[in-house]
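Database features (Swiss-Prot):
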type    : residues      : note
MUTAGEN : GLU51 to Ala  : Decreased proton-induced G-protein coupled receptor activity
MUTAGEN : VAL119 to Ala : Decreased proton-induced G-protein coupled receptor activity
MUTAGEN : PRO122 to Ala : Decreased proton-induced G-protein coupled receptor activity
Amino acid sequence: MCNVSQDSCNIDSRLDSLFPPTLYIFVMVIGFPTNCLSLWAAFVQVRQKNELGVYLLNLSISDLLYIATLPPWVNYFLHQDNWIHGPESCKLFGFILYTNIYISIGFLSCISVDRYLAVAHPLKFAKVRRVKTAAVVSAVVWAIEIGANSAPLFHNELFEDRFNHTFCFEKYPMEDWVAQMNLYRVFVGFLFPWVLMLFCYQGILRAVKTNVSTEREEKAKIKRLALSLIAILLFCFAPYHLILLSRSVVYLGQPCDCTFEENIFTAYHVSLALTSLNCVADPILYCLANEGARSEVTRGLAPLMKFFSASRPNMDSFARSVTLDTPWSSRRAAAPSPRSWSLCGQTGGRGRRSRVRRRRDCKC
């Protein structure tokens, strides 16, 4: 163990006082309303007995909790990494901030597995894909991530640097238990879910490719959505966990060497800020690009649409903008083709006739 003092690393916290707070403000402005819409749309799907809505609901709650912690962190970075709200609030907001990263990843994994079962094995796992099962799985995800990331609640997380700034959830060099916890976060909290998601979406692509009844346009839509998810997951979370792993490995090898910490400090904070973009990507990829959820959002915004656009009789163009069509969602159709597959997650009807139809159409 390194016995150097807590301010032995000459960290200049003034270097990153612009980018993180700017990005956090952007995420709050965009992420809060879109996740509120996602929350409402997911709730509607849950009421329709759609198990995908359960995961979307929990994902939106996780993102909103994350966004709720951003204002004090904006203040923290604007004051050059100086926490002024006391030790208990540091523990609380830091715990929520870091834990929700992995809760979000956990529910993205749940959605990936659910979509894989729906597309690749629509009949074999039909009984597993139920609202009650999704609720139990969601409770397990919350319990595991909260328990696995609760250690900082029992340690002092305020540390002063050479500028008399009070760091929150940051110590340079880090402590032994933090380095070990970081390894768990990297391999269990990030790498394992990412490999699982990659496996699921490769299975989805194989199932779509081998099914001759799937239309070409629908195949392209599913592939774009799948590949875009992997890309955004890598963009939002991979840089942070790569740097986190590097910091932990270097510390465990040379606990008293601050050179690496000093050189990578700004990059570490930038990568941490990039994880917040997941709160903007989630509702676009998994809710607003969803046929059922998109129609619910459009219908829910209809009163506001009429109120703010009373002088504009033609509402068609506005309705198209509300759907937030992205490169991952093709233009909206009047009704899904009976020969096409979808990642919509809509629950079919009960009974023998619906099962025969599902077997013939191979739909979600």
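Glycine too: its Cβ is placed from the backbone N, Cα and C atoms.
The two recorded residues VAL119 (mutagenesis position) and GLU51 (mutagenesis position) have their Cα atoms spaced 14 Å from each other. Other Cβ atoms within 10 Å of the Cβ of VAL119 (mutagenesis position), summed over all protein chains shown, number 26.
Cα-Cα distance from PRO122 (mutagenesis position) to GLU51 (mutagenesis position): 14 Å (rounded to the nearest whole number). Taking the Cβ of GLU51 (mutagenesis position) as centre and 10 Å as the limit, one finds 24 other Cβ atoms among all the protein chains shown.
DSSP assigns VAL119 (mutagenesis position) to a helical segment in the three-state reduction. Under DSSP, GLU51 (mutagenesis position) is assigned to a helix (H, G or I) in the three-state scheme.
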